[in-house]
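Report on the structure given below.
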Amino acid sequence: MRVLSGTSLMLCSLLLLLQALCSPGLAPQSRGHLCRTRPTDLVFVVDSSRSVRPVEFEKVKVFLSQVIESLDVGPNATRVGMVNYASTVKQEFSLRAHVSKAALLQAVRRIQPLSTGTMTGLAIQFAITKAFGDAEGGRSRSPDISKVVIVVTDGRPQDSVQDVSARARASGVELFAIGVGSVDKATLRQIASEPQDEHVDYVESYSVIEKLSRKFQEAFCVVSDLCATGDHDCEQVCISSPGSYTCACHEGFTLNSDGKTCNVCSGGGGSSATDLVFLIDGSKSVRPENFELVKKFISQIVDTLDVSDKLAQVGLVQYSSSVRQEFPLGRFHTKKDIKAAVRNMSYMEKGTMTGAALKYLIDNSFTVSSGARPGAQKVGIVFTDGRSQDYINDAAKKAKDLGFKMFAVGVGNAVEDELREIASEPVAEHYFYTADFKTINQIGKKLQKKICVEEDPCACESLVKFQAKVEGLLQALTRKLEAVSKRLAILENTVV
């Protein structure tokens, strides 16, 4: 490691100070959350037919409660109603029944499944003709009040949904359709409002339905700029997004573990270390012979790394219907050992829960307890060959908000929109696709160039270039100070 002279260190410190004052460069790292919802008449329409087991219905109730928790509930804010259906329709509570969040949550806990058939069309008809009526607490149509129905179902309806859903949408009701398990996906599309990619959701089982609650929390949120309102704790920079915010630091500073305050970075360390985790799709559609090609792809990337305790560490996670850590960061200290562990990885088969894998990456793989190093660059490579069976948007966004560099690699039936959702900015440089597993080695070559050790922003390796940059910044700062002095002189003369 190069040792900086006293003069260089002084200049480096000065540059960092100037960058803090003048540079627009940001490194988003941490998010806060605060949400205020617009007035809404919201009716849940929930399938409790025989195919929904009691334990699964309890999962639905957890999902409903999580969405309700995020709302501003009140007579002049958001009102919530609940329609339960099977062969018949039962209104569990009307829009006017409960005016507090606590009362709503208690009412949800008391709901019991009905069993028997699946009359989804009848339930939607009840919602638009009865549940939104004046007598039940529905408010008059107004641009200031949203009318929303969220339908949750796990099967094929025994009646038609297309016409009644079209009438609901035409009357100004926004329809969301959530399908679980063996649901008829064409039915979901017939129910939902446009754009359908924002109004149709599918999960493989009720055990993961609560993952969708965050989506609806954000969908109902109308606060657009928490930074402008001052509802944040960021020390240097606040970046606003609907209902939330991201704390960041000026160039030359790093975000502390509290996600709010910043420290000047120190020379000779930081991003020269890389923690790299592979998230590998081991679903049934990959097939055993192609899974062996995926292993070679991983080893191809590993061969390009400087594996050591101080430079690159590698972790590996495989996912299908569940998530399995093959080995954590730091377990193996040589390329040879890493590649041997990759060769020994067994194929999981089953489903494609990419969202769950991304959440595992955030909650486990990049934690200190799993071998991640504070200050090391965090890189995730997600490899998949098909559409995810769970919701990926929240976890994908959070990974990027936390500063992880995310690459998305798709093969065959992989969905481009999902790859783009996962990939870091600029997206074109962080997502790759090929139609055939036999050509993934070409993607490996491209990735090798992308996964490089970033230059330490505090290292000042090129002193000539560095000094020129300092001089330029000093001149700019001098001009700004002169302009400020002139303004102060004018103000002083005005006062006198």
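Keep in mind that glycine also has a Cβ here, set from the backbone N, Cα and C atoms.
Computed from a predicted structure; not experimentally measured.
Feature annotation from Swiss-Prot assigns domain 'VWFA 1' to 23-222; the stated evidence is sequence analysis.
Taking a C-beta cut-off of under 8 Å and a sequence gap of six or more, N76 (mutagenesis position) has these contacts in its own chain: P39. Quoted from Swiss-Prot, the note on the mutagenesis of N76 to A is: Abolishes N-glycosylation; no effect on protein secretion and increases interaction with type 2 collagens.
Per Swiss-Prot, domain 'EGF-like' is recorded for 223-263, and the stated evidence type is sequence analysis.
The feature domain 'VWFA 2' is assigned by Swiss-Prot to 264-453, with sequence analysis given as support.
One entry in Swiss-Prot concerns the mutagenesis experiment N344 to A. Its note says: Abolishes N-glycosylation; no effect on protein secretion and increases interaction with type 2 collagens. Every protein chain shown contributes to the tally, and the Cβ of N344 (mutagenesis position) ends up with 10 other Cβ atoms within 10 Å.
DSSP assigns N344 (mutagenesis position) to coil in the three-state reduction, placing it in neither a helix nor a strand. In the three-state DSSP reading, N76 (mutagenesis position) counts as coil. When averaged over the domain 'VWFA 1' (23-222), pLDDT in the model lands at 89.
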